[in-house]
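Visitor: Below is one structure. I have some questions about it.
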Amino acid sequence: MCTGVRFSDDEGNTYFGRNLDWSFSYGETILVTPRGYHYDTVFGAGGKAKPNAVIGVGVVMADRPMYFDCANEHGLAIAGLNFPGYASFVHEPVEGTENVATFEFPLWVARNFDSVDEVEEALRNVTLVSQIVPGQQESLLHWFIGDGKRSIVVEQMADGMHVHHDDVDVLTNQPTFDFHMENLRNYMCVSNEMAEPTSWGKASLTAWGAGVGMHGIPGDVSSPSRFVRVAYTNAHYPQQNDEAANVSRLFHTLGSVQMVDGMAKMGDGQFERTLFTSGYSSKTNTYYMNTYDDPAIRSYAMADYDMDSSELISVAR
């Protein structure tokens, strides 16, 4: 399971991050794909003549960078989140469309587009084709894509591709995005305000303290509950002005829905936990990351690497 969040500062800079929740690590690390790095897309999907530099969290499999989440120097970011039971992809390319393998979709987006507007326009003629990396299972995902202005959710299901405008700038897992947005209506009465004294009959009632207005916000770690909680937190967090404060906001917001070892078993009996939290700031083109066992937040600035290199860069944590 996973959670994603996006917001911007008063200068329009992107802050985008995610939790990756699972029972084991894939050996993920910070990967930098410079502008000069060349790779062939599986089905020949086109792109920029001069592609963007990309930084994010992922693994190298079959000699390819495969990103869980990533961003480019223009402030466009993308993350794949688990979506089993709903995600449905074709297994062969469709003639007359731009065919993109599911595992290369994050890199293809970040490498070739500068904004959500550009991505949304391109998706009108894109087919997402399921391709399984040798030794791995099919990835059943939906995607959260954001920039300094807005975010969208891309869900490929049996009835086709759905591109949703995400007005709360968060995403979790299944059910569908439409369900999550409808479910928010159950929580319209919650508030971050201090509850006013009231009377019931002859009894005068006062709040115990701060937080009473939040009564009803779910505390479990299921996908619908995390969506509600992170949407509430993202909507009510005070606007911040500088990089450090916004990175703190990003990690605290995602911390409100982190999964702790022992809280929730998966079907195989293993406990799910937040393996890592990652985030990106377009203000400084810096990726941030911490892990379950090392909560110190590490920073990885694009400026520290040769963004015109022809070599893929894997950064040891």
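Cβ from N, Cα, C; glycine included.
Annotations per Swiss-Prot:
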ACT_SITE  CYS2  active site, nucleophile
BINDING   CYS2, ARG18  deoxycholate binding site
BINDING   ASN82  taurine binding site
MUTAGEN   CYS2 to Ala  Loss of both hydrolase and acyltransferase activities
MUTAGEN   THR3 to Ala  Decrease in both hydrolase and acyltransferase activities
MUTAGEN   ARG18 to Ala  Loss of both hydrolase and acyltransferase activities
MUTAGEN   TRP22 to Phe  Decrease in both hydrolase and acyltransferase activities
MUTAGEN   THR172 to Ala  Decrease in both hydrolase and acyltransferase activities
MUTAGEN   ASN173 to Ala  Loss of both hydrolase and acyltransferase activities
Visitor: For the C-alpha pair, I'd like the distance in angstrom between the residue listed as 'taurine binding site' and THR3 (mutagenesis position), rounded off.
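Guide: About 9 Å separate the Cα atoms of these two residues.
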Visitor: Among the recorded positions listed here, THR3, ASN82, whose Cβ has the fewest other Cβ atoms inside 10 Å?
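Guide: Selected from the recorded positions THR3, ASN82 on minimum Cβ neighbours within 10 Å: ASN82.
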Visitor: List the Cα distance (Å, whole number) between THR3 (mutagenesis position) and THR172 (mutagenesis position).
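Guide: If we compare the Cα positions of THR3 (mutagenesis position) and THR172 (mutagenesis position), the gap is 4 Å.
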Visitor: At a 10 Å cut-off from the C-beta of ARG18 (mutagenesis position), count the other C-beta atoms across all protein chains.
Guide: 28
Visitor: Output the one of THR172, ASN173 that, of all these mutagenesis positions, has the highest number of other Cβ atoms within 10 Å of its Cβ.
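Guide: Compared across THR172, ASN173, the most Cβ atoms within 10 Å surround THR172.
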Visitor: For CYS2 (mutagenesis position), write down the residues of its own chain that are at least 6 apart in sequence and whose Cβ falls under 8 Å from its Cβ; none is a fine answer.
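Guide: Expected: ARG18, ASN19, LEU20, ASP21, ALA79, LEU81, ASN82, THR172, ASN173.
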Visitor: With every protein chain in view, how many other Cβ atoms are within 10 Å of the Cβ of TRP22 (mutagenesis position)?
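Guide: Result for TRP22 (mutagenesis position): 17 neighbouring Cβ atoms inside 10 Å.
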Visitor: How would DSSP class THR172 (mutagenesis position) in three states?
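Guide: Assignment for THR172 (mutagenesis position) reads coil.
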